[in-house]
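K.L.:
One structure is given below, represented as structure tokens, and several questions about it will come after.
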Amino acid sequence: MARNLRNRRGSDVEDASNAKVGYETQIKDENGIIHTTTRSLRKINYAEIEKVFDFLEDDQVMDKDETPVDVTSDEHHNNNQKGDDEDDDVDLVSPHENARTNEELTNERNLRKRKAHDPEEDDESFHEEDVDDDEEEEEADEFEDEYLDEDSKDNNRRRRAADRKFVVPDPDDDEEYDEDDEEGDRISHSASSKRLKRANSRRTRSSRHPETPPPVRRALRSRTRHSRTSNEENDDENDNSRNEALTLADEIRELQEDSPIREKRFLRERTKPVNYKLPPPLTASNAEEFIDKNNNALSFHNPSPARRGRGGWNASQNSGPTRRLFPTGGPFGGNDVTTIFGKNTNFYNQVPSAFSDNNNNKLILDSDSSDDEILPLGVTPKTKKENTQKKKKKKPEIADLDPLGVDMNVNFDDIGGLDNYIDQLKEMVALPLLYPELYQNFNITPPRGVLFHGPPGTGKTLMARALAASCSSDERKITFFMRKGADILSKWVGEAERQLRLLFEEAKKHQPSIIFFDEIDGLAPVRSSKQEQIHASIVSTLLALMDGMDNRGQVIVIGATNRPDAVDPALRRPGRFDREFYFPLPDVKARFKILQIQTRKWSSPLSTNFIDKLAFLTKGYGGADLRSLCTEAALISIQRSFPQIYRSNDKLLVDPSKIKVKVSDFMLALKKIVPSSARSTGSSPQPLPELIKPLLADQLNNLKNKLDYMLNIKDTTFQRNTSLLQNFIDYEEYSGEEEEHDKYGGNEDTSSFRSYEFFESMAESQICKPRLLINGPKGNGQQYVGAAILNYLEEFNVQNLDLASLVSESSRTIEAAVVQSFMEAKKRQPSVVFIPNLDIWINTIPENVILVLSGLFRSLQSNEKILLLCLAENLDISEVKNGILSDFAFDKNIFQLHKPSKENITRYFSNLIELLKTKPSDIPMKKRRVKPLPELQKVTSNAAPTNFDENGEPLSEKVVLRRKLKSFQHQDMRLKNVLKIKLSGLMDLFKNRYKRFRKPPIDDAFLVHLFEPETSNDPNWQPAYIKDENMILEVSTGRKFFNMDLDIVEERLWNGYYSEPKQFLKDIELIYRDANTIGDRERVIKASEMFANAQMGIEEISTPDFIQECKATRQRDLERQELFLEDEEKRAAMELEAKEQSQENILQEPDLKDNKANEFGVAAGNQLQAQLQTTINTASIVNNSEVPQPIDTNLYKKEIPAAIPSAVDKEKAVIPEDSGANEEYTTELIQATCTSEITTDDDERARKEPKENEDSLQTQVTEENFSKIDANTNNINHVKEIQSVNKPNSLHETVEKRERSPIPKEVVEPEQGKKSDKELILTPEQIKKVSACLIEHCQNFTVSQLEDVHSSVAKIIWKSKSAWDKTGTVDEIIKFLSE
């Protein structure tokens, strides 16, 4: 329509009659419809016309903004305003326009008629690619000649010629189009630019005359930048163009002239060269598409030029299955692509395709959510019920307001040695709940607070947990709140106090409840002027909450601390902390019970005697230390029984019932464990060592008797740490006080009080100022005696005042430390104030400190059980009686340590005489293993509890693998998405910067035959490109291409094909290698640049953790792919079998068996290959002509030496009878008999060994050669004779296991482990001589000097422990003593 609405010049009234005649003419089309004009037969592309209008409107807006105001145009507008008002439909025509002749118009119409509509080329009638370049130029020149003068015409021609010479087409602009499109663009370039020039000139005229817009001529949008640029440059030039107008007469004359009667017929003129290139053969899908395209040639649903020119014949594949050289499928799509190199595998489908009927839902991932379940037809999904109740507002006040879950597995039975405290806690918690009437009878309130204090690891926290668990039951629940200082403190002012209030309110709501403050010394320290105000406020709040105006109900507060002196004193009073439980280090009985508790659940529990001895050895161990000791002993027993599990990453099959803890395990654990009490400074309580007992045992017994007399320990009726309940259970109540109450002249109650007072005063009067000073020569074992006395007084509270304890804390003075220790001793009586090294102490400590301590002891009553125990060396007695120590009253309680007597020395050195008389064979020594450790079997994956089905039967390995892969599926999908996002930046950069690589080096149209096996197998077909392994071979040149492009890379990326960045980099490298193969310099440079950018970009996004996760995901993808291929093979086999069954009713059994035998899965490939190799190797060994002759067993008996040690098991080792042959002859004989696998290099190395190791070397050669003989002659019939005589199988198995064992091979030494009847060369006279020399030499020696002599003599004897002749040892001892 736009082409027909052309501007005509002038109008002739005479043509009206011709128009009338034209209207009366009737024309019939193909469908029989009558038309009166040819205009109705023309098909109009309204979409293109609308685009032209939009284009013109945009240009008009631009022209209005850019066109300057022209005075002449305004005058012309004013002059023509009158004519516009008279007739709006008639445009103004200049005289110059009227000068156009009818002959010119006729020629122009004839040129337009040559472009008549052709039904077969409907798609070409609306696009500028089919316009003849020469005719368009001629038409444009004639059109411009109508309005321009001669000078303007010449200028326009010169400018167009310069433009065509100057403008060079940009190759990058048309990279994405095919060659046909580029050719069409070049043809239509000049025509479209001319049309745009005419459109611009009309826009200029329309802007000058907005009242009468002329009819719009056809103006196509240019597809190149050059045409648009030319239009913009020529806007100013077209402003001076003449105005044109279309009158009604011109329109009527055009309708008359378009009549088919007057139209001349022109034959089709070919303007394009003939293309004799044969297209690729049509495939099945291409043929259907081609037929459909021809049938629908008259339709308007034609693709755009860019789409139509892309792909050529292969473009029709878009509606069918997509074809690619490389697989692009992933979990996000691309699995419907037919590939040549590789295969698309949708391995993210969890249900095997062989067992699934719905294969179209492969991309639907499995979900564990019930919302994703497929519902039956007609069933609506269940909607979540909204909670209509009013939701409770979550309390944001305290983060840890919820009570702590009580561990019901912990109870009082798990606590040993604290029976007294357990009974007292029960009467605080359980008894008020069970027997409230007992408390109401006396109108009392049970204690509501208790403070646990003592050394670390003594069971304070365990006691609180056991209390909550033991007192809770199904009928009554006790809520347990556990808080630490960090849970309460806050940086906001007043927040900590608010937290405490909320905690007590919550505990009161859930009463009965227990609040346990662990490490309460950090929450409520001692208030002082130097302390921060925040702690003082917290302490005040806690004091008010524990015992304020409000009754807190059945809320029990328990505090635990290691430093009771650091807790504020206001808390340590009845009403707040009613009771204070001191958790001391457990004594022997408590340790015995704790060890029983820790080992009672063992499969092989320890005996009572064993635990008793162990409890005696663990002095100073707390509850936590004893538990750690049992754990270490059990781990050491595991290491001793199964060391293989520490050298293997796989789970091995072990029998736990074979593991038993022995004495050696506990002894090793005792060396490893350091108890908590041993970490502190000063001497810790320890019993007298066994080695020192002969020297100090007698004097220590005398000290114990003296302490019993001083403190009256045995006559004490009740001790604080013992259970009062147990006392009432064991003893009856005293019944004589009712009968004797009249003797005291009062009633029953008064007499009872007087009776108790009398006997208590008599018992206390036996204690009077307990002081004890142990003095003796220097180095006479004072440290052993002091530790042994503290061990004997383990029920006493010990306060150590040694120098290290007093000066360790720089923040306090020595006087303060002394006063604090004394006050603690006074609170917890009976107690001991221990001062070691008193002689050094009085010379170091200032005199005022000694006076302060003496003043404190003076303030004590004489019957208080506070023992002052001091140790000294060579202290002057006069100084004790009359000097500065006289105030301590050591006059009568000074114990003098004497030097060991002759009898003590004789018993002390008796162990050395026993060591001297010990045979080397009786000395326990570490023996090297004779046999290697047995190889433990690996536990299969089915042993895990999750690898069993509902019936408890183990699942197969493949099912277990599928479950494992399914569990990682969501994680792998998430990682692929992360990888896509990280690589998307590089992908966008490559698409925009390197457009040349968006197409492969070889067009897909030339590779269509690769997808058709029938075509490729045709001998008459000679393709230009063929497949060569994983590359495309160009037959003419012999070059090979990978044919990778960026479109494939992008498709792979967004489909989730890549699991790790190196896959993406590998595809970019393929593009780079193809560029090198082509050899184009610019292409190689661009490809190298792209490859470098890819390398650096991937290196930036690659972190070690991310790469590790990507590798794991890649490995799982390979496993999924393997399972998928195996399922596909099974499915194909099932389909084939079903097809055969449909064709044949009865299958032959041999054929069926053969088919089943030939079906192998993917996972069975390695096993099948290994079996085939084994069969081939066996057959080659048997059929080989170089197999050695049968071996003479007698020859081995005579010639092979027997150098195997006696410790080797005779049943599993080969011990030849004769060992007289030399080593060289043996090696040569074995080499001649064995196969070629045994080389002579070992023999040459064996000859170079020293002669000292001939025996061991000969043994190793014999074992290795025997194992090789057996390994290489395993399939020979004559081997049975050798096995029957020499039994080489057992040796071969032993050596083979030794090589496979992770533990290195160890050979026993010949002299170790032998027990012989050989006697020592040691006479009784020599023993007596040594004993006499020792006693004579050590007369008047102190304990320290005796220890020195003992150590030196023990070294001499131990050095010659393996010698049977002790004469030299005796002489060396006597020589040492004489010196």
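Glycine is treated like the rest: Cβ placed from N, Cα and C.
At each noted position, the model has the original residue.
Since we're looking at a predicted model, the values are computed, not measured.
According to Swiss-Prot, the ATP binding site annotation covers Gly454, Pro455, Pro456, Gly457, Thr458, Gly459, Lys460, Thr461. What Swiss-Prot lists as domain 'Bromo' is 974-1101. Mutagenesis annotation in Swiss-Prot: Ser11 to Ala, described as Severely decreases phosphorylation, causes a G2/M transition delay, and leads to sensitivity to 6-azauracil (impairs transcriptional elongation); when associated with A-67; A-94; A-212; A-230; A-241; A-259; A-285; A-304; A-369; A-370; A-380 and A-445; the structure shown retains the original residue. Quoted from Swiss-Prot for the published mutagenesis Thr67 to Ala: Severely decreases phosphorylation, causes a G2/M transition delay, and leads to sensitivity to 6-azauracil (impairs transcriptional elongation); when associated with A-11; A-94; A-212; A-230; A-241; A-259; A-285; A-304; A-369; A-370; A-380 and A-445. One mutagenesis experiment catalogued in Swiss-Prot, Ser94 to Ala, is accompanied by this note: Severely decreases phosphorylation, causes a G2/M transition delay, and leads to sensitivity to 6-azauracil (impairs transcriptional elongation); when associated with A-11; A-67; A-212; A-230; A-241; A-259; A-285; A-304; A-369; A-370; A-380 and A-445. Here the residue is the original one, while Swiss-Prot reports the published mutagenesis Ser285 to Ala with the comment Severely decreases phosphorylation, causes a G2/M transition delay, and leads to sensitivity to 6-azauracil (impairs transcriptional elongation); when associated with A-11; A-67; A-94; A-212; A-230; A-241; A-259; A-304; A-369; A-370; A-380 and A-445. The note that Swiss-Prot attaches to the published mutagenesis Ser369 to Ala is: Severely decreases phosphorylation, causes a G2/M transition delay, and leads to sensitivity to 6-azauracil (impairs transcriptional elongation); when associated with A-11; A-67; A-94; A-212; A-230; A-241; A-259; A-285; A-304; A-370; A-380 and A-445. According to Swiss-Prot, the mutagenesis experiment Lys460 to Ala carries this note: Increases YTA7 binding to the HTA1 open reading frame outside of S-phase. Increases localization of RTT106 and RSC8 to the HTA1 gene locus. Increases nucleosome occupancy at core histone loci. Decreases transcription of HTA1.
Looking at the shown structure, what environment does each listed feature sit in?
P.N.:
For Gly454 (ATP binding site), the Cβ neighbour count at a 10 Å cut-off comes to 18, with all displayed protein chains included. For the recorded site, Gly454 (ATP binding site), the DSSP three-state label reads coil.
Confidence in the domain 'Bromo' (974-1101), given as mean pLDDT, stands at 89.
Around the Cβ of Lys460 (mutagenesis position), the number of neighbouring Cβ atoms within 10 Å comes to 26.
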K.L.:
Please list, in sequence order, every residue of the chain apart from Gly454, Pro455, Pro456, Gly457, Thr458, Gly459, Lys460, Thr461 whose Cβ lies within 8 Å of the Cβ centroid of the ATP site.
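P.N.:
Output for this site, in sequence order: Phe452, Ala560, Asn562, Phe583, Gly622, Gly623, Ala624.
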K.L.:
I'd like to know which of these binding-site residues, Thr458, Thr461, is least surrounded, judged by other CB atoms within 10 A.
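P.N.:
Each of the binding-site residues Thr458, Thr461 was scored by Cβ atoms within 10 Å; lowest is Thr461.
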K.L.:
Taking the Cβ of Gly457 (ATP binding site) as the reference point, list residues of the same chain whose Cβ is under 8 angstroms away and which are at least six residues distant in sequence.
P.N.:
Gly622, Gly623, Ala624, Asp625, Ser676
K.L.:
Quiz question: given the binding-site residues Pro455, Gly459, which has the greatest number of C-beta atoms lying within 10 angstroms of its own C-beta?
P.N.:
Gly459
K.L.:
Same chain only, sequence gap of 6 or more: which residues have a CB within under 8 Å of the CB of Pro456 (ATP binding site)?
P.N.:
Asn562, Gly622, Ala624, Ser676
K.L.:
Reported in the order helix, strand, coil, what are the DSSP residue counts of the domain 'Bromo' (974-1101)?
P.N.:
85 helix, 10 strand, 33 coil
K.L.:
Lys460 (mutagenesis position) to Gly454 (ATP binding site): how many Å between their Cα atoms?
P.N.:
8
